[in-house]
Amino acid sequence: MATNGRHQEVGHKSLLQSDALYQYILETSVYPREPEPMKELREITAKHPWNLMTTSADEGQFLSMLIKLINAKNTMEIGVFTGYSLLATAMALPDDGKILAMDINRENYEIGLPVIEKAGLAHKIEFKEGPALPVLDQMIEDGKYHGSYDFIFVDADKDNYLNYHKRLIDLVKIGGLIGYDNTLWNGSVVAPPDAPLRKYVRYYRDFVLELNKALAADSRIEICQLPVGDGITLCRRIS
């Protein structure tokens, strides 16, 4: 679990104080049950210079369980990277399940695509390259996607999380879930003002804090914030 490189502050994929305890969780409950395609993609992604952007293995396991528990069928993912969380979702969905996946970088997505294809899951995925906001705006304008998504996972540009939420709340069904990743930003949300954070970490931290405050005040949703991975907040639409 490397912590060197540009993403040191936000790349550490556990908020536990003990690395040994996190390793115990991985080795006892996560890695032994990790499907072979996910293991293969995790190992491929580990060689990527930006590997710390990937979804952690324990969070992938959590997403898989969650999707099965809510019987999700129509899903969306904003922010794909090499596709580890996308693969977890595709494996958890029924054969006729669908994922609308959006990312500004097709090259990263294509790193994981051969693994997805080999697993026989590519038919579940519609990938769109480019910014997600124009796509969401068009979907809302079309009118036929209102309340049509069972589950939406967002792991993208933190400075647009609130902009995503304003749109996704219309696209997720009542009773459906939106999951926002990195909502604890490697613990920096409680860092003192004089903490030695890198410029981009401090910049995005303010947007994460703003999001957390807005979600807590949004009466249209029930929320649950969990210290899984880098923090994930689940929002269940109730109105």
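Glycine too: its Cβ is placed from the backbone N, Cα and C atoms.
ASP155 (substrate binding site) is surrounded by 25 other CB atoms, counting those within 10 A of its CB over all protein chains shown. DSSP classifies ASP155 (substrate binding site) as coil under the three-state reduction. Among the features that Swiss-Prot reports, substrate binding site is placed at LYS13, ASP155, ASN186, with the record citing similarity to another entry.
For GLU40 (mutagenesis position), the same-chain residues lying six or more positions away in sequence with a CB closer than 8 A to its CB are VAL115. Record note (Swiss-Prot) on the mutagenesis of GLU40 to Gln: No effect on activity.
One entry in Swiss-Prot concerns the mutagenesis experiment GLU43 to Ser. Its note says: No effect on activity. GLU43 (mutagenesis position) falls within a helical segment according to DSSP.
According to Swiss-Prot, the mutagenesis experiment LYS47 to Ala carries the following note: No effect on activity. Using a 10 Å radius centred on the Cβ of LYS47 (mutagenesis position) and all shown protein chains, the other Cβ atoms total 8.
Under DSSP, THR55 (S-adenosyl-L-methionine binding site) is assigned to coil, being neither helix nor strand in the three-state scheme. According to Swiss-Prot, the feature S-adenosyl-L-methionine binding site maps to THR55, GLU77, GLY79, VAL80, SER85, ASP103, ALA132, ASP157, an assignment based on sequence analysis.
The note that Swiss-Prot attaches to the published mutagenesis ASP58 to Ala is: Decrease of activity. Around the Cβ of ASP58 (mutagenesis position), a 10 Å sphere holds 19 further Cβ atoms from the protein chains shown.
According to DSSP, GLN61 (mutagenesis position) is assigned to a helical segment. For the mutagenesis result GLN61 to Ser, the note given in Swiss-Prot is Decrease of activity.
Look at Swiss-Prot and you will find ASP155, ASP181, ASN182 tagged as divalent metal cation binding site.
Cβ contacts within 10 Å of ARG202 (mutagenesis position), excluding its own Cβ and spanning all protein chains shown: 16. One mutagenesis experiment catalogued in Swiss-Prot, ARG202 to Thr, is accompanied by this note: No effect on activity; when associated with 198-TT-199.
Annotation of the mutagenesis experiment ARG220 to Thr in Swiss-Prot: Total loss of activity. According to DSSP, ARG220 (mutagenesis position) sits in a coil region rather than a helix or strand. The C-beta environment of ARG220 (mutagenesis position), restricted to residues of the same chain at least 6 apart in sequence and closer than 8 Å, consists of ILE169, ARG237, ILE238, SER239.
By neighbour count, meaning other C-beta atoms within 10 Å, the densest spot among the binding-site residues VAL80, ALA132 is VAL80. All protein chains included, SER85 (S-adenosyl-L-methionine binding site) registers 26 other Cβ atoms within 10 Å of its own Cβ. Comparing the Cα of ASP58 (mutagenesis position) with the Cα of every entry in VAL80, SER85, ASP103, ALA132, ASN182, these being the binding-site residues, the smallest distance points to SER85. There are 17 other Cβ atoms within 10 Å of the Cβ belonging to ASP157 (S-adenosyl-L-methionine binding site).
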